[in-house]
Amino acid sequence: MSENYSFSLRKFKLVFLGEQSVGKTSLITRFMYDQFDNTYQATIGIDFLSKTMYLEDRTVRLQLWDTAGQERFRSLIPSYIRDSSVAIIVYDITNHNSFVNTEKWIEDVRAERGDDVIIVLVGNKTDLADKRQVTQEEGEKKAKELKIMHMETSAKAGHNVKLLFRKIAQMLPGMENVETQSTQMIDVSIQPNENESSCNC
């Protein structure tokens, strides 16, 4: 039993990128602890957390690297992108400039990793829909053009956060067979929970 567990437990590095105050840390905190802190504190440099995810017949360990959005820390980021499995590019749907700037973050990822990385574009803060500056269609269009995954979330309300990480886990290298075998079961178990969310965004 322990042998099978050791074999199936693979580690994957997920790097969170994006401008300052788009909610990178809040997404990680919601996923890790199911909590949201209203007090904003800028990430200084790089933070690291790890969480084990239990899927249908596979267990994976996700290493979550939270990067600072400030310009003065930009020189640190390429070294963290270099050996990542997933790059999660976050923007704030109430800040159009943060959406525009996702292009340079994606360019940085491509420069370091080429096509050997999963890139996910995430529009955060859907709980502030009345202040929205970026439509969901704009996000989906950009993701389609770049052939990457797109999802909107609210770290504050918890909307789509678990689903985001579940979908990322399904896309990880070596997970193709698991996804093929259990797609229907996953859809049935996840979607109703998300639809029942109290968030109207």
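Even glycines carry a Cβ here, placed using N, Cα and C.
A quick note: this is a predicted structure, and the numbers were derived from the prediction, not measured.
What Swiss-Prot records for 18-25, 66-70, 124-127 is GTP binding site.
As a published mutagenesis entry, T25 to N appears in Swiss-Prot alongside the note: Growth inhibited in ypt3-i5 mutant cells; no effect on wild-type cells. DSSP assigns T25 (mutagenesis position) to a helical segment in the three-state reduction. Here the Cβ of T25 (mutagenesis position) has 23 other Cβ atoms within 10 Å, regardless of which shown protein chain they belong to.
Looking at Swiss-Prot, the entry for mutagenesis of Q70 to L says: Growth inhibited in wild-type cells; localizes to the plasma membrane.
It is K24 that, of the binding-site residues G18, S21, K24, T67, T126, has its Cβ surrounded by the most other Cβ atoms within 10 Å. A straight line from the CA of T126 (GTP binding site) to the CA of T25 (mutagenesis position) spans 16 Å. Between the C-alpha atoms of G18 (GTP binding site) and T25 (mutagenesis position), the distance comes to 11 Å.
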